[in-house]
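Read the structure below first, then the notes.
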Amino acid sequence: MSQEYIEDKEVTLTKLSSGRRLLEALLILIVLFAVWLMAALLSFNPSDPSWSQTAWHEPIHNLGGMPGAWLADTLFFIFGVMAYTIPVIIVGGCWFAWRHQSSDEYIDYFAVSLRIIGVLALILTSCGLAAINADDIWYFASGGVIGSLLSTTLQPLLHSSGGTIALLCVWAAGLTLFTGWSWVTIAEKLGGWILNILTFASNRTRRDDTWVDEDEYEDDEEYEDENHGKQHESRRARILRGALARRKRLAEKFINPMGRQTDAALFSGKRMDDDEEITYTARGVAADPDDVLFSGNRATQPEYDEYDPLLNGAPITEPVAVAAAATTATQSWAAPVEPVTQTPPVASVDVPPAQPTVAWQPVPGPQTGEPVIAPAPEGYPQQSQYAQPAVQYNEPLQQPVQPQQPYYAPAAEQPAQQPYYAPAPEQPVAGNAWQAEEQQSTFAPQSTYQTEQTYQQPAAQEPLYQQPQPVEQQPVVEPEPVVEETKPARPPLYYFEEVEEKRAREREQLAAWYQPIPEPVKEPEPIKSSLKAPSVAAVPPVEAAAAVSPLASGVKKATLATGAAATVAAPVFSLANSGGPRPQVKEGIGPQLPRPKRIRVPTRRELASYGIKLPSQRAAEEKAREAQRNQYDSGDQYNDDEIDAMQQDELARQFAQTQQQRYGEQYQHDVPVNAEDADAAAEAELARQFAQTQQQRYSGEQPAGANPFSLDDFEFSPMKALLDDGPHEPLFTPIVEPVQQPQQPVAPQQQYQQPQQPVPPQPQYQQPQQPVAPQPQYQQPQQPVAPQQQYQQPQQPVAPQQQYQQPQQPVAPQPQDTLLHPLLMRNGDSRPLHKPTTPLPSLDLLTPPPSEVEPVDTFALEQMARLVEARLADFRIKADVVNYSPGPVITRFELNLAPGVKAARISNLSRDLARSLSTVAVRVVEVIPGKPYVGLELPNKKRQTVYLREVLDNAKFRDNPSPLTVVLGKDIAGEPVVADLAKMPHLLVAGTTGSGKSVGVNAMILSMLYKAQPEDVRFIMIDPKMLELSVYEGIPHLLTEVVTDMKDAANALRWCVNEMERRYKLMSALGVRNLAGYNEKIAEADRMMRPIPDPYWKPGDSMDAQHPVLKKEPYIVVLVDEFADLMMTVGKKVEELIARLAQKARAAGIHLVLATQRPSVDVITGLIKANIPTRIAFTVSSKIDSRTILDQAGAESLLGMGDMLYSGPNSTLPVRVHGAFVRDQEVHAVVQDWKARGRPQYVDGITSDSESEGGAGGFDGAEELDPLFDQAVQFVTEKRKASISGVQRQFRIGYNRAARIIEQMEAQGIVSEQGHNGNREVLAPPPFD
């Protein structure tokens, strides 16, 4: 070994030059600056003084102090998130400079310029990628100014995805320019790392210790002892020496075949230059090493390494070779053989070998009485020459049983090669008697023959490992000496230079393996040194004297076909042209060695054609036997309860028929039946008799050999399993057409079978009194029932019910004669409902709130308070959070502003605060009543639902005596908000679609339904959308049906105006000021038993014979769901009616609730707003809409889903309320409860206008005419010119009033409609002089 270099480990202190000292000192300072810069970047706080802001009132939070805060702010502003990489780049540059400080190479300025270009490309593209794909950091752009410029430039041109791809390409080019690395090299490095990781992982999972011999450790110890004195030997030399030693030992193993027998595993136990070794199965057929039929496990394992998958020297055909060695030794007299290589015999021992790990399960096949020839046991000694004794048959043997298919398959072109062999005669010489039995039981793929005495199993045969083995005495036999074959030494084959040569030679030899070469039948001749498998053609099958079973007629054909096929295919297993080796290699282990020919597994059809049965065929045979045993049954299996029920049903029917014959046709088994049922029963009886006749006819005409599953001539094939040659039932059977019953939609088809053939119940259309269900007619009793053979006719009329009723079973309820679906709403349904006993609906109809309430997280609120202070400090606003009020939806933070800070500054920053706090919306409350703080309302992370039941079940609602009490929801503190509609007195509701406006209106209606009786409160509901308020149709509180027509809505409002005038007259007569005082007077008169007569009644006003008396007047609530649609459709007339009601209707007990989703000034005019002070604003789209409703902003910042601002009466500050949620099921439940209490008593004439002319807009001319109308008519008829401007100038009135007068003239027919030029014609004649 050459002398190795030994590194000196001693370190000496050497002085640096002046330039080197200065350079290293400078590098140390730069590294310290990079560390300081990283600390400043990581501890950046927006509230610190920096380049982007100057006002600050807090101590500096940055670890770098004020310079660090300034520098960090500047870097973040320029580079964004890429600023964090700047300290890392600085440290990397210092390391590079320190490593290359001693190199005095020539400076390539072109390379330096390319590196500079690459650095610039990397910086720009990194910032651009961060700006496009990363989130912003603090209040800086994620890519800084550079990334913002690039992203704004690329996005209009390439979009975000295209810009990202373009920047990635430029970044890759910049990396190549800066580093000089090729992307091919980078890809190779990445691939190498991945492969190293996968290799390491796979090596860790594989048992590598099995590949190392025990001798290696000893050899390593020897090497260590030898080289113990070499203390300074390098690690590389030791690894190289170990590798050379392993290679040397591996080569020695290949040279020495007795060491580890590696060639036995790689080349099927043979060398390339050896003669062919012939291995036999237990039946004398040569075993293919790659044959899956004969590649079973060994009975015994050699003393080799059991964990070595490659070098254990055990071929897969060793069990077959051992069996063949013993078999050929005893069958030397059977037939002439050819010389082959001698195989060492297996020594006999007293104790039989253990059972193999894989036990083969024999497949039961058709039994036959023909004896077949079994191979001789292995322990029998060989006989000289060919002196064959007389064959003695003690017991007839059975046909070979095919092993179970899933374990293996035959590995030849012809699937079934199962020849018959002559049985071995009884020998007086005792050998290894147990070997024959063990060979037959253990190696089931080669030979599984048993006598009839042993084969005492039914059709479902037990596995082989469960069968009892015959116990025989085992005579002691001296083991024969093992003869080891001395093979010539040769160089090892496991060298890579011989692979191509071996592969070419092996391809030629393997191609000649499976060439079918017919062998002539040879005469017996003297035995040579080895054995040969006997020819199948030389041993014909012998007829047995035993009785042939009834199944032999069908099996015989398959048996003869199998024997013939085996005779033809016998050369497939012959050993002609088998002089070359048969290598057995493992794929993926070692080099690419010659591979054997792929084996084609026979198909199911090929196996079945030669009589080889599969597990599915055995199951089919089993089913066929069961079908033959149960050929007179219905073919379907039922449980005991179903069979008992059907038997009881049939007995009941027979009993009813007997009683009818005895007592007449009127007897119905103690159950009265109407005439229609009697006719249906008669038709059913005729259908049953007809079915029974057809069944007898088909069962009598069944031919003798029509049974397709008879086992007499059974020959199974995969195609026959799908066919059925037996008679089938007809597809269309004539059925007696029943009488159509008008009240029953469809009755199930009743099929009457014989008593011994019960039918299953059908779950689809089963009736309670009829447990049986349709069954295919004309069922063949001897034919097995299959699901595809049961045909039903959905297009034919259905048979009626049975002719009798069973008393113990309830009768099916008849459906109601209606065409309405049960899921459709029945408005005005007359079905009787159960009347509740309580005066008002129960709260159980509403959804209860959850019992567990999520606690308030005070720690999270404290964190949010600190964050609010920090965000306000970012906008140069000094404020402290002094308190917070958590609610179900939002949390209000009370801010104590610094002196001199205006609340308007925070209000203008509401959207910026929402963005910086990452919330949906922020509402600023400039004035909190009773507190000197400013409120900041933020939404909660987990929003809670406000249930209507928990608001109604409150003392504020229960203790309020007003029948017009309504609940709105909860405020921000979680307290319920209850209002009185009588004090409002009118309500205006506005909100966009989906804001919860309709849900809020439903909550108000339900709260009044839970508070008032129909005699206290009545409703007039106007629903132009025909969706929201139509669900209340039919409740007793309605004065009229829900109004959906716009003209009817105008008439309803006019009726309200007339009712208001009538009530004012009555109140003035009684001397009261409001409806409550009027009702008190009426109640007092009732207590005095002196009712008050109507003072304004005249005898011609009504048909009453007596003078009517005054009664209690209820409150009237007019609800308009979509006020804007009503205004746009009918026009300004509705505005006048609403304005009159809003002005005067409060004292008369008439209240308006107007809801709209378009809060514009042309819908909510100043006249309406002036008379409706109470308003509720849900989420609106803009501040303008918020000011239209509330006269102030704030509604645009609501969260939606019931979040509202409630401006109560006599108050200018709105209260934020979270509306109660009402489900549709709750609304329907309350409505149904009130419908069950009584019907509504509608008032006639509310939606009709009998005094107006058609199409006149529904105006009452006597009451709605202008005071100047008569004078204007006289003026127009005299001048014969109708114009708005003329009337305006003549009477000196406004334009709107003049236009109204002209429209009234048009309505009265005085003037015509406006023409295309704007002129009108005067239709009335001129006045008389």
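Including glycine, each Cβ sits where the backbone N, Cα and C put it.
In this structure the noted substitutions are not present, so the sites keep their original residues.
Mutagenesis annotation in Swiss-Prot: Glu58 to Ala, described as Loss of function; the structure shown retains the original residue.
While the structure shown retains the original residue, Swiss-Prot records the mutagenesis experiment Gly80 to Ala with this note: In Toe44; loss of function under extreme conditions. Annotation note: Gly80 (mutagenesis position) sits in a helical segment as assigned by DSSP.
For the mutagenesis of Asp135 to Cys, Swiss-Prot gives this note: Impairs the ability of FtsK to function in cell division. Uncouples invagination of the inner and outer membranes and results in cellular voids. The structure shown keeps the original residue. Taking Cβ-Cβ distances under 8 Å and a sequence gap of 6 or more within the same chain, the neighbours of Asp135 (mutagenesis position) are Ser142.
According to DSSP, Asp136 (mutagenesis position) sits in a coil region rather than a helix or strand. Using a 10 Å radius centred on the Cβ of Asp136 (mutagenesis position) and all shown protein chains, the other Cβ atoms total 13. For Asp136 to Cys, Swiss-Prot lists a mutagenesis experiment annotated as follows: Impairs the ability of FtsK to function in cell division. Uncouples invagination of the inner and outer membranes and results in cellular voids.
What Swiss-Prot says about the mutagenesis result for Ile137 to Cys is this: Impairs the ability of FtsK to function in cell division. Uncouples invagination of the inner and outer membranes and results in cellular voids. Within the same chain, the residues at least 6 positions away from Ile137 (mutagenesis position) whose Cβ sits under 8 Å from its Cβ are Phe76, Gly80, Val81, listed in sequence order.
Taken from Swiss-Prot, the feature domain 'FtsK' covers 974-1187, and the record attributes it to sequence analysis.
What Swiss-Prot lists as ATP binding site is Gly994, Ser995, Gly996, Lys997, Ser998, Val999, and the listing cites sequence analysis. Mapped onto three states, the DSSP output places Gly996 (ATP binding site) in coil. When Cβ atoms from all protein chains are considered, those within 10 Å of Gly996 (ATP binding site) total 25, not counting its own.
Swiss-Prot documents Lys997 to Ala as a published mutagenesis change and attaches the note Does not activate Xer recombination. Sequence-distant contacts of Lys997 (mutagenesis position), defined by Cβ-Cβ distance under 8 angstroms and a gap of at least six in the same chain, are Val989, Ala990, Gly991, Ala1155, Gln1157, Phe1178.
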| task | Could you round the CA separation between Asp136 (mutagenesis position) and Val999 (ATP binding site) to a whole angstrom and send it over? | result | 39
| said: Within a 10 Å radius around the Cβ, which one of these recorded positions has the most neighbouring Cβ atoms: Gly80, Gly994? | reply: Gly80
| request: Drop a 10 Å sphere on every Cβ of the binding-site residues Ser995, Ser998 and tell me which sphere holds the fewest other Cβ atoms. | output: Ser998
| the domain 'FtsK' (974-1187): mean pLDDT? | 89
| For Val999 (ATP binding site), what is the tally of other C-beta atoms lying within 10 angstroms of its C-beta? | 21
| Neighbours of Gly994, Ser995, Gly996, Lys997, Ser998, Val999 excl. site residues, C-beta within 8 Å of centre, ATP | Gly991, Thr993, Gly1000, Phe1178, Met1201, Gly1202
